[in-house]
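Asks: Sharing the record's features from Swiss-Prot:
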{"type": "MUTAGEN", "residues": "H316 to A", "note": "Abolishes flagellin-binding"}
{"type": "MUTAGEN", "residues": "T434 to Y", "note": "No effect on flagellin-binding"}
{"type": "DOMAIN", "residues": "870-1155", "note": "domain 'Protein kinase'"}
{"type": "BINDING", "residues": "I876, G877, S878, S879, S880, L881, S882, T883, V884, K898", "note": "ATP binding site"}
{"type": "MUTAGEN", "residues": "K898 to H", "note": "Loss of binding with avrPto"}
{"type": "ACT_SITE", "residues": "D997", "note": "active site, proton acceptor"}
{"type": "MUTAGEN", "residues": "T1040 to A", "note": "Abolishes flagellin-dependent signaling"}
Amino acid sequence: MKLLSKTFLILTLTFFFFGIALAKQSFEPEIEALKSFKNGISNDPLGVLSDWTIIGSLRHCNWTGITCDSTGHVVSVSLLEKQLEGVLSPAIANLTYLQVLDLTSNSFTGKIPAEIGKLTELNQLILYLNYFSGSIPSGIWELKNIFYLDLRNNLLSGDVPEEICKTSSLVLIGFDYNNLTGKIPECLGDLVHLQMFVAAGNHLTGSIPVSIGTLANLTDLDLSGNQLTGKIPRDFGNLLNLQSLVLTENLLEGDIPAEIGNCSSLVQLELYDNQLTGKIPAELGNLVQLQALRIYKNKLTSSIPSSLFRLTQLTHLGLSENHLVGPISEEIGFLESLEVLTLHSNNFTGEFPQSITNLRNLTVLTVGFNNISGELPADLGLLTNLRNLSAHDNLLTGPIPSSISNCTGLKLLDLSHNQMTGEIPRGFGRMNLTFISIGRNHFTGEIPDDIFNCSNLETLSVADNNLTGTLKPLIGKLQKLRILQVSYNSLTGPIPREIGNLKDLNILYLHSNGFTGRIPREMSNLTLLQGLRMYSNDLEGPIPEEMFDMKLLSVLDLSNNKFSGQIPALFSKLESLTYLSLQGNKFNGSIPASLKSLSLLNTFDISDNLLTGTIPGELLASLKNMQLYLNFSNNLLTGTIPKELGKLEMVQEIDLSNNLFSGSIPRSLQACKNVFTLDFSQNNLSGHIPDEVFQGMDMIISLNLSRNSFSGEIPQSFGNMTHLVSLDLSSNNLTGEIPESLANLSTLKHLKLASNNLKGHVPESGVFKNINASDLMGNTDLCGSKKPLKPCTIKQKSSHFSKRTRVILIILGSAAALLLVLLLVLILTCCKKKEKKIENSSESSLPDLDSALKLKRFEPKELEQATDSFNSANIIGSSSLSTVYKGQLEDGTVIAVKVLNLKEFSAESDKWFYTEAKTLSQLKHRNLVKILGFAWESGKTKALVLPFMENGNLEDTIHGSAAPIGSLLEKIDLCVHIASGIDYLHSGYGFPIVHCDLKPANILLDSDRVAHVSDFGTARILGFREDGSTTASTSAFEGTIGYLAPEFAYMRKVTTKADVFSFGIIMMELMTKQRPTSLNDEDSQDMTLRQLVEKSIGNGRKGMVRVLDMELGDSIVSLKQEEAIEDFLKLCLFCTSSRPEDRPDMNEILTHLMKLRGKANSFREDRNEDREV
């Protein structure tokens, strides 16, 4: 019995230990696979794998992150957010029972092992947020059980293969934020169980597969941040379970399919940052569950459909950066769940919706860059959750509502670039503001004290208002301030020394005020300051030494103050400077050579001072990287121009004019191949103008070497300057002939050669065709066909006739003279008879007129038919002298018919009509309205036929509904057109033709908005002459009040200077959008437009900018633009001088405009550098 028991025990133990050994052997591959996984980990900072050690049996199932089934096989490896670093071992394939592999948010690198395709039981592969690279292993697509594939946020590359469509079990696919390329497979629609497909942030191309529209179970689709093209498939309207559709930041085009309105489950619709066009579909109003609709940054047109205001679940509505139009409906107040509303950068008009205050959950409201008018709601303070209110760049008026102080959570307030008035309300200190920008308005009064209680404020811009008072010492409390802009106001007093407390300040703009005194030494505490503009104040004294401790300073503008003394050598410490302007002060002494350390300068202006001595060569050599502007003009500098100037190979503008430089132009200057403008005028330079210097300067627009002592011939290389617009060589000692090559420069509009010793023939083509005689005077040996030049004669050998021959010639000459007398008597007799006949029937002379004019003579009936019997509906302009009708000839030609008012014309003016019609038909210039023909019937009709101008007249463009001419360059271009036409009238014909009624209504714009001067013959047809005489029987022709020159209104004297006056008024009107009469100043005193402009310039740049039209004023972003506009307005005042002899001629005006155009065309400063925030 004992033996039996002992045997049984031995057998039991034997089977037990055999079972253990067998179990250990069956799990060994999985354990080894896990060990290999652990060996692939190079860093385990949290020690999560420290328990991966064999102790006893089956212990691997208890390791961190491991889950086994009931038989002990590993079915899940889940190691989320464990900070593991390393590679994924291919041995993972030996976990043959593995169903879930989740390595979310670690730092695995290398490729995903191809062996992973052997895990036939795998249904979830989650490798989200790692650094896996390479392509997606093809074996994954053989995993028949996988339904959850998440590879987001890795570095995977390659295409999405067609094989993905074989894995029909997939429910979720996540490819977000990798480097995948190629097209989305068209067969994606075969994955019938797919609920989520997200592939944002890759480089996918091609169109969106239409087959996606068949995925009935799809709830989430995100393809944002790729380069997808084509249209949004209309089949998406079949996705009734779709909850989130995100296609943002692609290149999609076409319209938003109305069919999306069928996706009744949609909660989120994001289509922003594409190139979508067309209307916002009204059908989107059917998406009653929609919470987020963001379709901003597209090219959508139309108004906001009223159906959108039914989406009461909306929390986010983003329609900004489109081309949407119309008013913002008061129905916006129905969207009471709205938290974020962005409508900025559209073309919305109408008044600010008062119902906006119903949106009590609103945190962000942006409506900037529109044309919204009206006032902000008085109860704006009801929006107590508001954090961001941005309504800049609109047409808002009225005050800032005082209730805004109830918006205690408000952090950002931007109301800049509007027309708001009143004082800045108190209560700002109650809010949590970090950003305040209310510049470019009409706010008055002082900066309220409690604004200085905004202790978190980082940006404060109150620039370009009518603020008065001082900048108070309380400013020192805003110690988090980074940007402070108070420029373009009327602040006075000293700059407070407490400003030195603002140690985080990056930008400080104090310019264009009335600050006085010295720069406070405490400003040296602003060691983080990068931009400092204090120009156009009344600051004085020397620059304090402490200021040069601001080592990060990049922009420094101290121009137009009263600083004196020498330019401190300590400027050399400001090695980060890229922009330095000391222009318009009282600095004296020499230019410090130590400034050579300022090697990063792009703009350097020390003009208009009292500087003496020479330019240090080493300074110029250090500026070799300068790209924009070097100006040392209007000083007392001497010596030669340093050869080192040639080191500035990238500079665009050099001005050394009005100094005392001597010697010759350095040959090294030829290296400055990028220069646009070069001015060495008004110096003592001499020698030949070196031909080789200018051979490579083919970018130059303006070259001025006038008022020097240059000798020799004009270089032939000037003829190679294919962009040259203005060339001034006047007042030198140049000799030789004028190069014919100058006549071939099509761009050359202004050429001055006066006061030299030039000789020979003056070319007759190109710029010489319309050159002013005054620009050639002082060259006694020049000849040509243009008056008052003497004609070029060819000397011939003397002829010697015999005595007999001379007698014969005398007899023949006498006989010829007798015949000529008889012929003249006969002609006079015929003329008297003809004159008598004309009295009975004046029409008898018209055939001769037809012949003389070489114009088509229209029958009055033709014009009646073309204008529908001169229907009043076709009137496009009228005055006391004429009415202009739009008409259409039988051949389809659209014309303008100018019918003269016979009551205002004497009978004697008939003969002037013939004479002047003949004269006017011979005028040919691209900026004059061409005369196509005429119609005449004694006592009934007197009309001119003109081409029809598609864009109307300048009057409508400035004051009417026509598209405005906004930019400075566009305005200058228009003035150049007008001036060119008038200059041709004044000096391009055999005798001057005075317009006498120049005004915006008489300037027409063609389809390309090129200006054409019209009505330039009316005065002559009436019989007015330059001497003031007239044959008109009435005083009908009295010009237009406001544009009429004083001497014409009172003396009836007609000269070209009368047109110059009118042109000056037109230029002012174009810049200000103010009519020339019925203006009032701030004291309600009557004033003219000229007085308004003159007063504005007298008030400094702040006043000047304020008088400009808003669009132009808002476009000013740099000091150079301000200076160009100031020059333009000064030219206007010059043109409108009360004495005619003080006004320039039209050629001089054209020259000045071309120079201004060159400046306006070459502005290169960054738009944000001088723009008020």
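All positions are counted from 1 along the displayed chain.
Including glycine, each Cβ sits where the backbone N, Cα and C put it.
Every residue here is the original one, so none of the noted swaps is modelled.
Set these features in their place in the structure for me.
Replies: Sequence-distant contacts of H316 (mutagenesis position), defined by Cβ-Cβ distance under 8 angstroms and a gap of at least six in the same chain, are Q291, A292, L293, R294, L338, E339, V340.
Secondary structure from DSSP puts T434 (mutagenesis position) in coil. The Cβ of T434 (mutagenesis position) lies under 8 Å from the Cβ of K411, L412, N456, L457, E458, T459, K480, each on the same chain and at least six residues away in sequence.
For K898 (mutagenesis position), the same-chain residues that are 6 or more apart in sequence and have a Cβ closer than 8 Å to its Cβ are S882, T883, V884, A943, L944, V945, L946, D1015. K898 (mutagenesis position) falls within a strand when secondary structure is assigned with DSSP.
Residue environment of D997 (active site, proton acceptor) contains 23 other Cβ atoms, counted within 10 Å of its Cβ in all protein chains.
Proximity of T1040 (mutagenesis position) to non-local residues of its own chain (separation of 6 or more, Cβ distance below 8 Å) is seen for D997, K999, given in sequence order.
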Asks: Quick one: what's DSSP say for T1040 (mutagenesis position), helix, strand or coil?
Replies: coil
Asks: Among the binding-site residues S878, S882, which residue has its Cβ surrounded by the fewest other Cβ atoms within 10 Å?
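Replies: Among the binding-site residues S878, S882, the sparsest Cβ neighbourhood within 10 Å belongs to S878.
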Asks: Give the number of CB atoms, excluding that of I876 (ATP binding site) itself, located within 10 Å of its CB.
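Replies: I count 17 other Cβ atoms within 10 Å of it.
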Asks: Please work out the mean pLDDT for the residues of the domain 'Protein kinase' (870-1155).
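Replies: 76, rounded to a whole number.
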